[in-house]
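As written in Swiss-Prot, here are the features:
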type	residues	note
BINDING	Asp1251, Asp1353, Asp1392	Mn(2+) binding site
DOMAIN	1246-1397	domain 'PINc'
MUTAGEN	Asp1251 to Asn	Loss of endonuclease activity and nonsense-mediated RNA decay; when associated with N-1392
MUTAGEN	Asp1251 to Ala	Impaired nonsense-mediated RNA decay
MUTAGEN	Asp1353 to Ala	Abolishes RNase activity
MUTAGEN	Asp1392 to Ala	Impaired nonsense-mediated RNA decay; when associated with A-1251
MUTAGEN	Asp1392 to Asn	Loss of endonuclease activity and nonsense-mediated RNA decay; when associated with N-1251
Amino acid sequence: MAEGLERVRISASELRGILATLAPQAGSRENMKELKEARPRKDNRRPDLEIYKPGLSRLRNKPKIKEPPGSEEFKDEIVNDRDCSAVENGTQPVKDVCKELNNQEQNGPIDPENNRGQESFPRTAGQEDRSLKIIKRTKKPDLQIYQPGRRLQTVSKESASRVEEEEVLNQVEQLRVEEDECRGNVAKEEVANKPDRAEIEKSPGGGRVGAAKGEKGKRMGKGEGVRETHDDPARGRPGSAKRYSRSDKRRNRYRTRSTSSAGSNNSAEGAGLTDNGCRRRRQDRTKERPRLKKQVSVSSTDSLDEDRIDEPDGLGPRRSSERKRHLERNWSGRGEGEQKNSAKEYRGTLRVTFDAEAMNKESPMVRSARDDMDRGKPDKGLSSGGKGSEKQESKNPKQELRGRGRGILILPAHTTLSVNSAGSPESAPLGPRLLFGSGSKGSRSWGRGGTTRRLWDPNNPDQKPALKTQTPQLHFLDTDDEVSPTSWGDSRQAQASYYKFQNSDNPYYYPRTPGPASQYPYTGYNPLQYPVGPTNGVYPGPYYPGYPTPSGQYVCSPLPTSTMSPEEVEQHMRNLQQQELHRLLRVADNQELQLSNLLSRDRISPEGLEKMAQLRAELLQLYERCILLDIEFSDNQNVDQILWKNAFYQVIEKFRQLVKDPNVENPEQIRNRLLELLDEGSDFFDSLLQKLQVTYKFKLEDYMDGLAIRSKPLRKTVKYALISAQRCMICQGDIARYREQASDTANYGKARSWYLKAQHIAPKNGRPYNQLALLAVYTRRKLDAVYYYMRSLAASNPILTAKESLMSLFEETKRKAEQMEKKQHEEFDLSPDQWRKGKKSTFRHVGDDTTRLEIWIHPSHPRSSQGTESGKDSEQENGLGSLSPSDLNKRFILSFLHAHGKLFTRIGMETFPAVAEKVLKEFQVLLQHSPSPIGSTRMLQLMTINMFAVHNSQLKDCFSEECRSVIQEQAAALGLAMFSLLVRRCTCLLKESAKAQLSSPEDQDDQDDIKVSSFVPDLKELLPSVKVWSDWMLGYPDTWNPPPTSLDLPSHVAVDVWSTLADFCNILTAVNQSEVPLYKDPDDDLTLLILEEDRLLSGFVPLLAAPQDPCYVEKTSDKVIAADCKRVTVLKYFLEALCGQEEPLLAFKGGKYVSVAPVPDTMGKEMGSQEGTRLEDEEEDVVIEDFEEDSEAEGSGGEDDIRELRAKKLALARKIAEQQRRQEKIQAVLEDHSQMRQMELEIRPLFLVPDTNGFIDHLASLARLLESRKYILVVPLIVINELDGLAKGQETDHRAGGYARVVQEKARKSIEFLEQRFESRDSCLRALTSRGNELESIAFRSEDITGQLGNNDDLILSCCLHYCKDKAKDFMPASKEEPIRLLREVVLLTDDRNLRVKALTRNVPVRDIPAFLTWAQVG
């Protein structure tokens, strides 16, 4: 198909050559057609000619319509105008077209249909004469001239695909029917609008105009012919023109206007068409427009969107009479010196002429060449044309109108350099010609028929005028315009819609501001660098301090009115804005790199400081502009944090480092610089906070209530703006903190205030709590630090580094607790050695070994173990009661943090019950003080820490309601115990309030109910904490129901939680909470009631599941009493919820509430027994070495074999005894001959490790030790396995004696005892593996001991050694004369002699069970 279409292709220059030869003889189109078809084709090719378009040339062969007789009606206008050539159907006025073009110039891009009104005016003879002097110049195929501000959009396509060609042919076939109808309308209208021949004869080029009129009428009727078809005798063109080869490429045939000849193809779309004719012409052009997109050359610099702009959607009768009159006035007035008026009429708007000389305007080389040619060729133009001064006068206005334009110009790769006076200082801008006006098709729409678009002349093929001289530099702006030069942003604003897609990687895409100003016009570094900027059309100006108006291309570009839907327009604007933001960030990255290089130096010079200040100022402007342009983009890119890190944090740290450096010459100057930087940062973030509120239309005061969950959803921009505002406040707090540190002061009140404000804006963010914890660490308030670190971990976006901070805090607390305990011991004893002489605390082992001394300390002694108090509770109570409230509060805080340190680190949990007991004792004494040393806020912090301990210790991978870890149960038990003490205190205070109300005379009438207003102050301090804990219990019922295993506490400290709650419920029912009415629904005269504890704990993850129902009260009511009324209401609901549980804990019986909660131990036994019986049959693979040896000896072979084996056993025993005696003698000799140091073992029995014989022979004694609750019984797993084997016995042993059956029965009882105790989760009973791992249950007790060395005795001894952690720095004395002291908390209970010897050699205390019971005074 391409070959067939190629046969009908013809060049525009060939047509002009033929017409130039045949015009004097005959002007008929038939002769011209014959000559064209008979002309041979030449082989020389041009690299920049347009590829032949399928479907365009085929229309040339269609039959031509005859020229209507009325085609000369407009010739009288040509005589007066000298710039306009004949039009096809002269019925359409030109003035209206021009007027509408002017209107579109001010409002946006000119539609391509409006261009045709200007395309239809050919040039006069004077201009044609000048065009003959342009000759051909040598061009490079892909030469591209750089134009500032112009960016290639997409890669040009070389040719259309076969599918596209078929689609074009289908469209051409459809055009034929429509053009037939158009021909009829054209013929009728041309007859009706025939111009006066008398006026045509007055024009020197009248004959040519008529010929051109007829020819163009024929070709436009077809819609696609060769546009450059007419000849002019005055041009002197030779008869033969150059034919181009197959590979030649041509430019677009849809030209806007031509200056070459009256017969140019620019007259193809005349303004003289009737309304029907113009409408049909526009429809035809619209259907042909897709072919333009395929005429893209690789060497072209045109954007693909230039063709897209030429595709108008609605091409109806849009040329009003007003537009035609406006166009006629502007064009006809050019000959009478109205150029200046036209320039004034169109000033302030981007004006571009799309002639070749105007398109080359922005290139310095092109402009210089054009000015040289303008100076050297006016005479030649006159002599060649043979015209007089009248033509020269007509030519000058034409040049003035065409020579100037404003805007960003895009030159094709091989655009002709014009010889017109584009560079003339008196040339005025062409009024009707806008960016999308006459010639909006860009460089691709220019053909090769006009002299101003060609670098060569067929008459002078060897002459290259465009390359003779060097051109002067082009100016971007109009110098003759009477308005101020257009700024970079304005030019981009008028041009922006021309580039719909900005995805190219062309580095020339970003414009440069003409003149000496920089591309980024920052005002520099000064204290007040944020003045109010102008308005840009999308975002108001006051929010852009110190910035130029944003580029029109990005934020305020006029878009094509008919080519994009509103959604596409929005997306288009979004894409452009995203590109601007990315550009800003790229510039900021470059500035930050320079700033980092400056900061990396060891010393910074004064010039470096000034450069640093300038870079920081630019960074602040760039980052602030990004935040104010698109807050969502800024949040996704972390612009807020990058701003703080790059512009402030690294500079502050550098200055702080320099201030601390002793080698710095002038530290005071650096300190002053640091303070100035901090002051500047404070001003900047204050300003940014205000701009955020104004830009995104919100007020910070409306969101400072501290609510994490709001009833109405926030707007997306407000949500992101609040997050940015919170970060600004955190930065303000950091700046205030740095200022205090730089000034060597510790008043962090201002920083704390900023952090609290930030916390109120977004309570779910963990960063403000982390910063508040830092301040607490600086001021040595450890409870506040632990509280805020836990809040930062229990946030929706936690700060994970707080975990390490908590670990270090708890380690420090542990050291302080140990020091406090040691101090208490020293106060109790007169000297460190006095405690050794007490009869209860000293047990001296007497034996032959004089170098070994064991010091046994009874648990009742004050130094018995870590965390335990004296056995005399009354003395201890008296000791706590004698302390002042402040000292008692300090001691309680230390014990409380020590207990939670064990829960958090899970280290040292064996002493947790003792520490918890101490905490509860001190807390109980604290609550008795009035007023309470613990305020409302401090009490809320204590409850919050208890909630976090339960929340943090829950199983992460278990979602079953019944699964709770041991740590979680212990944490819940501690929290519930403190809650019960708190409730018990509230019950007492309520009774006091009732008595006070009865005694008051004004309340005699209402004696049954307790008024909320009569609450004592201490009760008002405690009610918020009780309410918060009840909220947590309602949100997480699985953590306390069924009730956790209670701690082993003394009777004076242990409190039944549920009985206490029942008593509290009974007294609470007498409280009248309706003293202030509460409402659920909002109203005009109501206000929302927010409790202080709810606001303080908002965003705390453990409380997010708690019910949060809004409550409203009257505006005139007392808010304090209303808050207490709400608390009482919530507590009543909570107590009723306890009665409504699936397994109720409270019940209403006999007119009062009672506790029906099950006993935790009993419930644990039931659950554990079921688990134990289920797994009992699985423990069949127990290996017991000693039992197998004894059973084989007793049950296999005859009596002779037994006697033989016993004899061997006795012989081996004698040998072992002899060896032991020998070793003892050797040891004695060695000890006598060596200077041996005495060893002291300080034994504080806490962990008791019995062996298998202990359970068989002394099970009752072990039970008594366990019931004493003073020791922890540790059972090695190998002992349990041995007991299992003994309890099951040997199935093949039918001759077992009575002793074996007795052993089997005792072993069975021992197993039952252990299972029962483990199932009840006895805190004083544990199982231990051979590797030292503690087990809370023995449901799974199989252990692989294949890799262990030694027998079962060695495994039992290894369990004891697990609790012997000797460190040389702890037991080695400073002098050689002092004995070595070892601390032991474990005691091995066994009667086995071999095991006792092994224990002694490893310095493990060992006793038999009866002796230990006697010493411990148990039973």
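Here the Cβ of each residue, glycine as well, is placed from N, Cα and C on the backbone.
Every residue here is the original one, so none of the noted swaps is modelled.
Within 10 Å of the C-beta of Asp1353 (mutagenesis position) there are 20 other C-beta atoms, taking all protein chains into account. Counting every protein chain shown, the number of other Cβ atoms lying within 10 Å of the Cβ of Asp1392 (mutagenesis position) is 18.
Under the DSSP three-state reduction, Asp1353 (mutagenesis position) is assigned to helix. Reduced to three states, the DSSP call for Asp1392 (mutagenesis position) is coil. Taking the mean position of the Cβ atoms of Asp1251, Asp1353, Asp1392 as the Mn(2+) site, the remaining same-chain residues with a Cβ inside 8 Å of that point are Thr1252, Asn1253, Asn1352, Ile1356, Thr1390, Asn1394, Leu1395, Arg1396.
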